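Asks: Straight out of Swiss-Prot:
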type     : residues                           : note
DOMAIN   : 14-137                             : domain 'Rhodanese'
MUTAGEN  : A63 to P                           : Increases geranylation activity
MUTAGEN  : L66 to P                           : Increases geranylation activity
MUTAGEN  : G67 to C, H, I, L, M, N, R, T or V : Increases geranylation activity
MUTAGEN  : G67 to E                           : Increases geranylation activity. Lack of geranylation activity; when associated with A-155
MUTAGEN  : C97 to S                           : Reduces the level of geranylation but does not abolish it
MUTAGEN  : C97 to A                           : Reduces the level of geranylation but does not abolish it
ACT_SITE : C97                                : active site, S-selanylcysteine intermediate
BINDING  : G149                               : (2E)-geranyl diphosphate binding site
MUTAGEN  : K155 to A                          : Lack of geranylation activity
Amino acid sequence: MQDRQKAQDYRALLLADTPLIDVRAPIEFEQGAMPGAINLPLMMDDERAAVGTCYKRQGADAALALGHRLVCGDIRQQRLEAWKAAYQRFPNGYLCCARGGQRSHIVQRWLQETGIDCPLIEGGYKALRQTAIQATWQLAQKPILLIGGCTGSGKTQLVRQQPNGVDLEGLARHRGSSFGRTLNPQLSQASFENKLAVELLKINARQTLKRWVLEDEGRTIGANHLPECLRERMAQAPIAVVEDPFALRLERLREEYFIRMHHDFTHAYGDEAGWQAYSEYLHHGLFAIRRRLGLQRFAELTDTLDRALAEQLSSGSTDGHMAWLVPLLNEYYDPMYRYQLEKKAANIVFRGTWQDVANWLKAQ
């Protein structure tokens, strides 16, 4: 343990996907955590709140004493068993609290009493978080190439195929549009940024990196927003635009939103509940842009969506969805993206089909 405890290289710890036994309270963990960390709190939220109030009113010694009274007996033993099991599962793991202070030291000492020497992160989560922020800023200074194109152009797939591609939407667990949510809930903003930083570090470590390849995104991806240092660099980056035939885009969207999402919902929740969740997902996506469509047009497209869902439920056919998807693209998504792209026209360095852009990227 001593070798692991000395002179910690935070970047190396993040690059290695080092298991972290995070002993902070659940509310702290939810607000921000490192990829792969598991939350096994020393104190639960209410216990931490009580200790914090005691600290403010009576000082550190009284707060520490209260903490020991709250976590004692069977509660202490149950949590100790959970930490022991976690260390046995991840013998190369580290304990982590907010700042490498009393909580991780207390858990470390209790484990030592059982014969387990588990190192802790000096500086705690805050030190790792600062390392992630600094890494993102530094790596965002490298050249960036954006992949642009209207909805359904296969941009994400193209980015994923590049050895230097960073799938921002995958990291954010959201595909960017009003229909972009996935079955996996989005991470907190800090956790998203931490995951992005680790991904950048890993890709940078695998190769001699000339530039990043990213999808042309807005300021936000669902509830997550891009780090400002990265967004500023993307705003100035050259863009390769995918221009595929409309019919091909429709087939990609059919596969992604009507076939795959239906499958994912029913696989997760069963046929009946999954169908209900899938239907609500499509309705929610349309409802989210009702004001931009205009209430009358929204009502018309909603009726068309209902008919398409009825047809899909009865026959399995997704053809009916084209009756609302086509006008949605023509009247809303395509004009919106083309307007945004026009403002960045000076940054466009290549236009072509998906395959043209893929070939162009290989030649760079």
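Including glycine, each Cβ sits where the backbone N, Cα and C put it.
Where a substitution is noted, the model still shows the residue that was there originally.
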Asks: Roughly where does the domain 'Rhodanese' (14-137) sit in mean pLDDT, to the nearest integer?
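Replies: Here the mean pLDDT over the domain 'Rhodanese' (14-137) amounts to 95.
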Asks: Using DSSP and collapsing to three states, where does K155 (mutagenesis position) fall: helix, strand or coil?
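Replies: Note: K155 (mutagenesis position) is helical by DSSP.
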Asks: Compare the Cα of A63 (mutagenesis position) against each of the recorded positions C97, G149, K155 and report the nearest.
Replies: C97
Asks: Calculate the distance in Å between the alpha carbons (Cα) of C97 (mutagenesis position) and G67 (mutagenesis position), and round it to a whole number.
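Replies: On Cα coordinates alone, these residues lie 15 Å apart.
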Asks: Just to be sure I understand, if DSSP states are collapsed into helix, strand and coil, how many residues of the domain 'Rhodanese' (14-137) fall in each?
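Replies: Going through the domain 'Rhodanese' (14-137) residue by residue, I get 75 helix, 9 strand, 40 coil.
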Asks: Taking the Cα atoms as reference points, how far is G149 ((2E)-geranyl diphosphate binding site) from K155 (mutagenesis position) in Å?
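Replies: About 7 Å separate the Cα atoms of these two residues.
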Asks: Which of L66, C97 has the fewest nearby Cβ atoms, counting only those within 10 Å, among these mutagenesis positions?
Replies: L66
Asks: For L66 (mutagenesis position) and K155 (mutagenesis position), determine the Cα separation and express it in whole Å.
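Replies: Each residue's Cα considered, L66 (mutagenesis position) and K155 (mutagenesis position) end up 55 Å apart.
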Asks: State the count of C-beta atoms found within 10 angstroms of the C-beta of G149 ((2E)-geranyl diphosphate binding site), not counting that atom itself.
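Replies: Here the count is 24.
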